[in-house]
Every structure is written in C-alpha cells, then in structure tokens.
Amino acid sequence: MTNMTLRKHVIYFLFFISCSLSKPSDASRGGIAIYWGQNGNEGNLSATCATGRYAYVNVAFLVKFGNGQTPELNLAGHCNPAANTCTHFGSQVKDCQSRGIKVMLSLGGGIGNYSIGSREDAKVIADYLWNNFLGGKSSSRPLGDAVLDGIDFNIELGSPQHWDDLARTLSKFSHRGRKIYLTGAPQCPFPDRLMGSALNTKRFDYVWIQFYNNPPCSYSSGNTQNLFDSWNKWTTSIAAQKFFLGLPAAPEAAGSGYIPPDVLTSQILPTLKKSRKYGGVMLWSKFWDDKNGYSSSILASV
C-alpha cells in the first residue's frame with residue numbers, strides 16, 4: 001500500500017469517527033406526549049396530530065367505571081358520548097396512527113367516579129376496554145371502529161386497590177396479535193399512593209411522571225435538584241421502558257411546577273437525556289400548549 005493510499009484510508013477513518021461522535025445517540029432522542037380531550041377549544045384529533053409536534057396522544061378521560069357502574073367517557077366540549085356523537089373521532093384516531101403517533105385512552109383524571117372493587121371487577125373493566133376501545137368487538141364503541149394503541153392510567157382519586165390486577169389483565173391482550181401499550185401518569189412523590197402497586201407489575205411501557213402540583217419533587221424558583229432527585233428515584237425503581245418529564249404547558253395549567261422553556265432546554269433536559277430510560281416530555285394539555293406554544297419552543301431539544 002502506497003503512502004498516499006494509506007493517508008486516504010486514515011482520512012476516511014477519521015472522518016467516519018468524527019461523524020459517529022457528532023451524531024446524536026438514539027437513546028437521547030425523545031418525543032412529546034400530549035393530553036387531549038378536556039377542552040372543546042383545543043382543536044380536533046386530526047389537527048392535533050397534524051402539527052407534527054406530538055408522538056403520543058392521550059385521549060382524556062374515561063371518568064366513570066368500576067363497581068358495576070356504566071362506563072362514561074368525558075371529552076368536554078368535543079362531543080357527547082351519550083348521544084353517540086364521538087364516533088366520528090374514530091377516523092381521526094386512524095389519521096393520527098397513520099402518522100406514526102400512538103393514541104391511548106386515558107382512565108381517571110382529577111374529576112370522576114372510578115374504582116375497582118375486586119380482581120373480578122378488574123377483569124370486567126379490562127374486557128370492556130378491550131371490546132370498546134381496543135381490538136375487541138362491541139356494538140357501542142364510543143370512538144367507532146378505531147383500535148387505540150393502549151390504555152393510560154391517570155389515577156388521581158379513590159382507592160389504590162386492584163389497579164395492578166387491571167394492568168396484568170390488560171397486558172394479556174397483547175398476546176392476541178397486537179401490542180397493547182400500557183402507560184401511566186403518577187404524581188412525582190415516590191411511590192405514587194394510588195398507582196404504586198400497578199407500576200410495580202412491570203407491565204408499563206411508558207411512565208409520564210407529573211412533575212407539577214407537588215413542590216417537594218418538582219421545579220420551583222430556579223431549584224432543579226428536587227426534580228433531579230425524584231427523576232432518579234423513579235427511573236431506578238420502576239421497570240418501565242421509558243420515562244417522561246410531565247409538565248404543565250403554561251403557567252396557568254397547574255398550581256406549580258411550570259418550567260420556562262429556556263430553563264428546560266438548557267438546565268434540565270441535558271441532564272435527563274443522559275438516562276438510558278429517557279423518553280421525552282409529557283404536556284398538560286393541548287389547550288394550554290396552544291395558548292403558550294410550549295411544545296414548539298422545546299421540540300428541537302426533546
């Protein structure tokens with residue numbers, strides 16, 4: 001091999017190494033999850049997904065279920081499930097999925113009447129969710145024939161009993177040919193008082209921790225350490241594929257925990273993205289994101 005040929009090989013090798021070092025790691029890339037459904041002025045599902053800013057959409061909320069109650073979907077001003085006017089969102093769910101966006105049905109929320117009375121009750125609820133929102137069959141599917149990607153646990157009321165049974169039962173449906181994603185939105189104090197047992201089942205794919213309305217474990221007045229300590233506790237204690245930093249999309253969206261976009265992108269995300277379990281950012285909610293433009297401000301850094 002001539003000296004000139006050797007020099008060319010060395011140059012190509014160094015160029016390859018420099019490109020490899022400068023390329024962002026796939027592990028550090030994240031997506032944005034958004035809650036949609038609780039304000040009729042936030043646009044429809046198709047418009048939400050067409051923004052190109054979101055990788056996950058949680059349709060919120062199924063507010064009533066369990067203990068023999070007739071399940072009730074509440075989509076605020078978007079439609080009236082009781083009058084069967086929400087079925088047109090089925091085509092919009094499919095539109096989102098065609099863009100590679102995962103769409104989940106979110107259970108619970110801060111207002112509602114939900115609980116699980118027993119292991120048998122958990123199975124009844126799981127069967128209802130399978131037949132009405134997932135891959136099963138029912139004549140009364142609230143969102144039409146769309147097959148959602150999974151179920152989100154946003155449990156903020158009631159008893160901690162049997163949410164683990166529901167998670168285990170739902171996960172079994174994945175064996176029917178299509179993956180059923182399980183996601184959860186616990187409060188940042190660890191362990192979550194209502195969802196702790198469910199999250200310990202190791203059945204959850206994504207966990208978007210609510211780092212707001214809980215000052216001891218969220219950002220406040222330039223203090224990032226409480227948030228970092230809580231993040232580390234969650235990511236080292238719970239066996240989930242990915243964890244997300246859950247935030248209010250505007251100061252008015254929560255009582256505390258709002259992080260200015262420049263602080264998030266410069267002081268917080270660079271640290272969180274070092275975690276191999278980092279998945280991205282979750283925002284509450286689409287309505288507040290529209291008002292404040294938060295996702296647009298942070299998207300390139302997520």
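Using N, Cα and C of the backbone, Cβ positions are placed for all residues, glycine too.
Don't expect the noted substitutions in this model, because it carries the original residues.
Straight from Swiss-Prot, the features:
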ACT_SITE  Glu156  active site, proton donor
DOMAIN    31-302  domain 'GH18'
VARIANT   Ser22 to Thr  In strain: cv. Ci-0
VARIANT   Glu42 to Ala  In strain: cv. Es-0
VARIANT   Gln69 to Arg  In strain: cv. Ci-0
VARIANT   Thr169 to Ser  In strain: cv. Ci-0, cv. Ita-0 and cv. Pog-0
VARIANT   Ser174 to Thr  In strain: cv. Yo-0
VARIANT   Ile180 to Val  In strain: cv. Ita-0 and cv. Pog-0
VARIANT   Cys217 to Trp  In strain: cv. Mt-0
VARIANT   Phe243 to Ile  In strain: cv. Ita-0
VARIANT   Gly257 to Val  In strain: cv. Yo-0
VARIANT   Leu299 to Ser  In strain: cv. Bla-10
*Tell me, by DSSP, whether Phe243 (variant position) is helix, strand or coil?*
strand
*Express the distance between the Cα positions of Gln69 (variant position) and the residue listed as 'active site, proton donor' as a whole number of Å.*
18
*Hey, of Glu156, Thr169, Ser174, Cys217, Gly257, which of those recorded positions are within 10 Å of Ile180 (variant position), Cα to Cα?*
Ser174
*Least buried of the recorded positions Glu42, Glu156, going by other Cβ atoms within 10 Å?*
Glu156
*Three states by DSSP: which one describes Gln69 (variant position)?*
coil
*Does Cys217 (variant position) have same-chain partners at least 6 apart in sequence with Cβ under 8 Å from its own Cβ, and which are they?*
Cys188, Pro189, Phe190, Phe211, Asn226, Leu227, Asp229, Ser230
*Can you name the residues of this chain that are 6 or more positions from Phe243 (variant position) yet have a C-beta less than 8 Å from its C-beta?*
Tyr206, Val207, Trp208, Ile209, Trp231, Trp234, Thr235, Ser275, Lys277, Tyr278, Gly279
